[in-house]
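Following: one structure in structure tokens, then a few remarks.
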Amino acid sequence: MAVSEQSQDVFPWLKSLPVAPEFRPTLAEFQDPIAYILKIEEEASRYGICKILPPLPPPSKKTSISNLNRSLAARAAARVRDGGFGACDYDGGPTFATRQQQIGFCPRKQRPVQRPVWQSGEEYSFGEFEFKAKNFEKNYLKKCGKKSQLSALEIETLYWRATVDKPFSVEYANDMPGSAFIPLSLAAARRRESGGEGGTVGETAWNMRAMSRAEGSLLKFMKEEIPGVTSPMVYVAMMFSWFAWHVEDHDLHSLNYLHMGAGKTWYGVPKDAALAFEEVVRVHGYGEELNPLVTFSTLGEKTTVMSPEVFVKAGIPCCRLVQNPGEFVVTFPGAYHSGFSHGFNFGEASNIATPEWLRMAKDAAIRRAAINYPPMVSHLQLLYDFVLALGSRVPTSINPKPRSSRLKDKARSEGERLTKKLFVQNIIHNNELLSSLGKGSPVALLPQSSSDISVCSDLRIGSHLITNQENPIQLKCEDLSSDSVVVDLSNGLKDTVSVKEKFTSLCERSRNHLASTEKDTQETLSDAERRKNDAAVALSDQRLFSCVTCGVLSFDCVAIVQPKEAAARYLMSADCSFFNDWTAASGSANLGQAARSLHPQSKEKHDVNYFYNVPVQTMDHSVKTGDQKTSTTSPTIAHKDNDVLGMLASAYGDSSDSEEEDQKGLVTPSSKGETKTYDQEGSDGHEEARDGRTSDFNCQRLTSEQNGLSKGGKSSLLEIALPFIPRSDDDSCRLHVFCLEHAAEVEQQLRPFGGINLMLLCHPEYPRIEAEAKIVAEELVINHEWNDTEFRNVTREDEETIQAALDNVEAKGGNSDWTVKLGVNLSYSAILSRSPLYSKQMPYNSIIYKAFGRSSPVASSPSKPKVSGKRSSRQRKYVVGKWCGKVWMSHQVHPFLLEQDLEGEESERSCHLRVAMDEDATGKRSFPNNVSRDSTTMFGRKYCRKRKIRAKAVPRKKLTSFKREDGVSDDTSEDHSYKQQWRASGNEEESYFETGNTASGDSSNQMSDPHKGIIRHKGYKEFESDDEVSDRSLGEEYTVRACAASESSMENGSQHSMYDHDDDDDDIDRQPRGIPRSQQTRVFRNPVSYESEDNGVYQQSGRISISNRQANRMVGEYDSAENSLEERGFCSTGKRQTRSTAKRIAKTKTVQSSRDTKGRFLQEFASGKKNEELDSYMEGPSTRLRVRHQKPSRGSLETKPKKIGKKRSGNASFSRVATEKDVEEKEEEEEEEENEEEECAAYQCNMEGCTMSFSSEKQLMLHKRNICPIKGCGKNFFSHKYLVQHQRVHSDDRPLKCPWKGCKMTFKWAWSRTEHIRVHTGARPYVCAEPDCGQTFRFVSDFSRHKRKTGHSVKKTNKR
């Protein structure tokens, strides 16, 4: 334990670390602890921690020690009675055990920030430990050459220096159930004697024995006694005894009181920075060797010690405070905190829960379930008990309790108002989902006495506890079938607690075990109802169910779901990777909004006694409504191996259900209540109900426009006698429990493939809860149209089904379970995340990704968008937030703390939905007629990342076909200057289709290649970049099609479009904007108009009649079309300079007249006052109504790819008004861009195979010398080919694609693609040749790291 004798100056970062706030309540405010904490929570939570200085003195030292010894003695006696062991010293005083904690740095450890903790094996009385602690402190300071009295900052400096010095150990007695405060009965008596205020802190409501269940704390309604949560724990420490970075269980508040001794330093990080904090720990603490989920679990072991300096440098808000004896420290939900003691001291702590905790309770429960930790509490149970208790209160006019202060009542009313609002919102959400899922059928109520149904067993709890074999601190499970789970005290968790004690809210409990403080939670209604329900106790005594998707304990309503036979067969045999994409794209939040959009008037009732079928959409149908026709084909089942690697591949599936498919499936019934069945199994389409009547139901009814669940249509059972027929494959028909929200999501996913069997269950007191919610809603003036829900009692068959579902929870299914196939099994994903396969990246699960702040791999871009031009040197700085008393700017904080652009996220999701291909059951994608597969997958994804796209666009309709009058001569194709004139041709049939890379036709001699952004026309010599992927390389199935509906649809210049409104919207947004301005700026000379029909089909007539809104939208979309080539990564060509010269000549002739007339023309065009002849209209990608008043002469127009230039700020403006000023500004920007293009094209590389050009001769010379001319790079290459490939480093070009079916990953380099393919194939080619090792590795980096760390031989490397 060598200690450096150098000067112990305070670290600068410690001096600058913000100090957490301290609050000094008045005596009146101090009477209601929860109300006061709720009052300061908004301010203090931005620090994560705060300090409260009581207005009353602490208890005397003698009293505190006496109470502590009494608690320790009682605990020892209880252990002796339970057959354990108790320890007392020879004088008869109680003793306690301690743990050894490492101080110092051990570089040999894999992760040095994880400090070892182990049992010391010593037993001390309070006096003995105090003597040893003070002796250690004296000796340590003497070796440091420091005086005995040090400031807090000096001690902190000593501590952090010791953490990086030679290791030594200290002792700490923590997590000991007990309290040093006087018993509650004695405290109440003394309070009465003193007039209700108390003489010391222990005689007030701040007595730690009662804080968890204080008035206003939600934990008041927990029936279990969990040490450290609902009852306090004691901590006895010595100098440098530390507690590691952690958050409280379920993100609860914690209250900590220091009784006596030296001070204690606390460090805190606010909840807003929690995810960023975890990422810094993962990167800087764990060396990026753990994925985020395992990082969170490892932090939960409470062994990670890291200096706040690391977090401050990484942009994480962090603060500190020093707790002195007699002071309280409050930590707020989700705030990470750690600290250490300055010397010998002892204190105690427990959890509380203010109403603000309810806002984050669900997310905390999901994160806890994601690491397979069993839940300790149901936030919904506490919420319901809390609100119903408020309803049964005695009116204040006859309340014998004195009103202490208006502040107390005001703070309490704020908390009550918040809980009531959350309560009503939750019941409304349930009401909508019950109505949409149940279709009006009675919902089963769980029995009041459910001893015959074992809802939770010890096996289930034990299987959820995690054991970490690497650490001496671990959770031990003696026997999965035993009655208790033994928890090693060294793990920093709670004491040895029986499962039935700790999780009694999950299991059946005695109905007579009620605390007197909770008696008012039982009734809120009349005395008659109270007598009627005298057998039932508070709502907390009812059993709880855990959702398989999110892990949250559903206290009120659950759904038991089983896929139907058809859906199960599909799930077991087909590649279902697109389900994950569907979930990632839609999100669960949309379902609630969708449910609220439903109309309850169309609901029909089902059979009341059995599971009922959900109306499904079969795949064999062809429905025609009016002039609208939609059709789909029956899927072909494709077989695929169901293994872990297949699941990994499914995480990268690139197809999802698009809006187009949803709209096609939306069918209007011919008459109210009358629908037609299209049976997938080949039946006559009718199902017979129990009463013998024939009931038709609509198989086509899909979602509403918001993807909601339809309430219309009838459904009845075919298999009434046995609704769940046993199948040979248990995994395919396994019953699972879902919360209502995720049950609705699963129903929506499986609806097209056969549907589900569904049983809805509610708490036996749910009708009473819903009745109370309606009263509270009126009180809060919340208007809602409640759906009427009928309830029924469960039958014996229902109880057997419930028991089977709960048994399936305990039986851990493999990767063939249908919920695993569907990607909605949270427990399986949590287990999978701990496998070596996912050591650095979590397996995709939408719930887990959202809980840990990760974006969906479907929507996330593989590389960051490049900001080029002059804007790259200037980073816009803005205020991100205020934490720890400081305003944080965007350049100061960790990237995880930067606010996400909600509009950008929505547009990205919309873009993903529109770009994603439709996929049938065979795994093949069906492409729109005018979009090639390659262009959509590559360009669409890139375009989504760089531009915000409107969710809706102007429908594009097929116009009259045109015939080329004057072709392009050979001369014009050389200088790329041409003139085209078109005339209407209604008598000539023309072909618009061609297989391959080019598309041409008699009427369309120019076509935009969506993949490359190059104009293809007759006589035009095509060229392409070396970095681009050819369509032919991906197979002959990829075709480029023009967007004509049919050849015969052109006749007579008028037609009915074969596209409905929504199809055209999709086609527009899927079009790559690849047409240069020279072809888009045409004068329309042949008058055409669109007339909207009620059925959504547009008809053409002979006069322009277009609304201002449509015109403005078209002009805005033209802005997007102009800049597409800028964003495609397509920069230089071999003939850049020639085209630039021609463009400059043309510009001098036309720019002035265009400026004078463009604004006036657009205004007249938008108002419908002016008709112009059509010069051309091409149905290729990105064609828009762009008007030029004066047509330039022959030779003035040209096609020229745009340069990757600066991004104009108006790129995302699709709906702004096109005024004269806007048009003039656009012309000025065009001139600036052309100047840059000319500069860029001034110096062309003439080396063979190189098409790059530069703006200066210096850059060109460096380039020819095989030196990268990019500023700050300057790399040298021995081959010009490698230099050209190196340019990918400085651009967004990712030409290489993963060949695995369903994977959307793209790469810049071949080696990275090769390594990625191993993820799909499971290949592990690197094998350690060391005897008795034989480890295999997928990546060479992992293999090299293994050899460095182990020293194994590198000479015998094998590849297999």
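Keep in mind that glycine also has a Cβ here, set from the backbone N, Cα and C atoms.
Fair warning: this is a prediction, and the values are worked out from it, not measured in the lab.
What Swiss-Prot says about this one:
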type	residues	note
BINDING	C1245, C1250, H1263, H1280	Zn(2+) 1 binding site
BINDING	C1298, C1303, H1316, H1320	Zn(2+) 3 binding site
BINDING	C1328, C1333, H1346, H1352	Zn(2+) 4 binding site
DOMAIN	203-369	domain 'JmjC'
MUTAGEN	H246 to A	Loss of demethylase activity
MUTAGEN	K1281 to A	Reduced binding affinity to DNA
MUTAGEN	Y1282 to A	Reduced binding affinity to DNA
MUTAGEN	W1309 to A	Impaired binding affinity to DNA
MUTAGEN	W1311 to A	Reduced binding affinity to DNA
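Locations of recorded Swiss-Prot features on the structure.
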residue: C1245; record: Zn(2+) 1 binding site; contacts (Cβ under 8 Å, 6+ apart): T1251, M1252, S1253, F1254, L1260, H1263, K1264
residue: H1316; record: Zn(2+) 3 binding site; contacts (Cβ under 8 Å, 6+ apart): C1298, M1305, F1307
residue: C1333; record: Zn(2+) 4 binding site; contacts (Cβ under 8 Å, 6+ apart): T1350, H1352
residue: H1346; record: Zn(2+) 4 binding site; contacts (Cβ under 8 Å, 6+ apart): C1328, Q1335, F1337, H1352
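Within the same chain, residues at least six positions away from C1250 (Zn(2+) 1 binding site) with a Cβ under 8 Å of its Cβ are H1280, V1284. Non-local contacts of Y1282 (mutagenesis position) by the CB criterion (under 8 A, 6+ apart in sequence, same chain) comprise N1266. Cβ crowding, taken as the number of other Cβ atoms within 10 Å, peaks at H1352 among the recorded positions K1281, H1352. Taking the Cβ of H1280 (Zn(2+) 1 binding site) as centre and 10 Å as the limit, one finds 17 other Cβ atoms among all the protein chains shown. For W1309 (mutagenesis position), the number of other Cβ atoms no farther than 10 Å from its own Cβ, over all displayed protein chains, is 14. Note: the Zn(2+) 1 site is recorded as C1245, C1250, H1263, H1280; in the same chain, M1247, M1252, K1264, L1283, V1284 also have Cβ atoms within 8 Å of that site's Cβ centroid.
Classification of H1280 (Zn(2+) 1 binding site) by DSSP places it within a helix.
The DSSP secondary structure for H1316 (Zn(2+) 3 binding site) is helix.
Around H246 (mutagenesis position), taking its Cβ as the centre, 17 other Cβ atoms fall within 10 Å, counting all chains. H1263 (Zn(2+) 1 binding site): 22 other CB atoms within 10 A of its CB, across all protein chains.
With respect to their backbone Cα atoms, H1320 (Zn(2+) 3 binding site) and W1309 (mutagenesis position) stand 18 Å from each other. Of all the recorded positions in the list H246, C1303, W1309, W1311, the shortest Cα-Cα distance to K1281 (mutagenesis position) is found for W1309. Taking the domain 'JmjC' (203-369) as a whole, pLDDT averages 94 in the prediction. The number of other CB atoms found within 10 A of the CB of C1328 (Zn(2+) 4 binding site), across every protein chain shown, is 21. Counting every protein chain shown, the number of other Cβ atoms lying within 10 Å of the Cβ of C1303 (Zn(2+) 3 binding site) is 21.
In sequence order, A1329, E1330, G1334, Q1335, K1347, T1350 are the same-chain residues whose CB sits within 8 A of the CB centroid of C1328, C1333, H1346, H1352, the residues recorded for Zn(2+) 4 being left out. W1311 (mutagenesis position) sits 17 Å from C1303 (Zn(2+) 3 binding site), counting Cα to Cα. Counting every protein chain shown, the Cβ of H1320 (Zn(2+) 3 binding site) has 19 other Cβ atoms within 10 Å. Other Cβ atoms within 10 Å of the Cβ of W1311 (mutagenesis position), summed over all protein chains shown, number 10. Under DSSP, H1346 (Zn(2+) 4 binding site) is assigned to a helix (H, G or I) in the three-state scheme.
The secondary structure of H246 (mutagenesis position), as reduced to three states from DSSP, is extended strand.
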